[in-house]
Amino acid sequence: MHKVKLAAITCELPARSYENDDPVFAAVPDLSESWWQFWGVNRRGYFDPRNGENEFSLVVRAAERLLRSSDTAPDSVDMLICSASSPIMTDAGDVLPDLRGRLYPRMANVLSKQLGLSRALPLDSQMECASFLLNLRLAASMIRQGKAEKVLVVCSEYISNLLDFTSRTSTLFADGCAVALLTRGDDDSCDLLASAEHSDATFYEVATGRWRLPENPTGEAKPRLYFSLFSDGQNKMASFVPTNVPIAMRRALEKAGLGSDDIDYFVFHQPAPFLVKAWAEGIGARPEQYQLTMGDTGVMISVSIPYTLMTGLREGKIRPGDRIVMAGAATGWGFAAQVWQLGEVLVC
């Protein structure tokens, strides 16, 4: 069985960042200081389609930069795995220039064509906030079995397209995209050591996308697709999300034959400080072994984990030879964790 290397990673965020006091939130009620402190978001970015920003254009920019920086020829990529939580695709680049909003085709086929990945099998997957981990596992499985040597993993989130800017939850989320390259490892210096996932649909309705009116509608408001957080979602999430991610981490570590003391760094999804800290405490991670990134970026759904990973690599908190755990939760609800032995990872 072949080893797997996380070879390169990059992210692309919107050009403009919105502070908590921005007029875009003028119609949102009850934005108290305690709200901001609890959720820990100070600023977040939204794609601006007027300036050509969307879930497709920015991921093309990021993927082209990664391929160029890693000296990877497009026709050498064997597989492309894409995730986008929004069901609405807004752009298809030069491939389908006249196609605008659509439900399908999804991203992988169109992006593969745009990037010139002439040999790549395109695949779309979905696990919301944990999609990056799912995609890494799928890619690693193909490489480990010898069915692929190079796999491009993409997560792109245009969540602002679904936000209800009369609801407090609109202040939490943000747009962004991430691209990673997985390759066959040449030695034992790097590998995906173990993965663990489980799910529980008991609280499926807590966070969903559904057709409805805005929470505080005007006379001209019409139903449309909005991200929707259950009215008591904060308390419901606190009843099961803090404990389930550590369960996934312990299972992954057990599969790898390791304990938490063997891990150098932890990379968590970034939904809220209280959840990240609960996950860290649940696995025995020290404060210096993980970080919070949602303050400057907002909650970028599936992009939060790769962005936090990239930040740790860029800041030197994660180094070649380190063993790391990546973990998070996904609406629905799913819980995932992975243990990686990292080699040199190109950040571009």
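Cβ coordinates come from backbone N, Cα and C, glycine included.
So, quick note: what you're seeing has the original residues, none of the substitutions.
Keep in mind it's a predicted model, so treat the numbers as computed, not measured.
Features as listed in Swiss-Prot:
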- C129 to A or S: Loss of activity (MUTAGEN)
- C129: active site, acyl-thioester intermediate (ACT_SITE)
- H269 to A: Alters binding properties for both 2-ABA and 2-AA. Almost loss of activity (MUTAGEN)
- H269: active site (ACT_SITE)
- V299 to N: Has significant activity toward the desamino substrate analog benzoylacetate (MUTAGEN)
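Set side by side, the mutagenesis positions C129, V299 differ in how many other CB atoms lie within 10 angstroms of their CB, and the most is found at C129.
Look at V299 (mutagenesis position): DSSP puts it in a strand.
Within 10 Å of the Cβ of H269 (mutagenesis position) there are 29 other Cβ atoms, across all protein chains.
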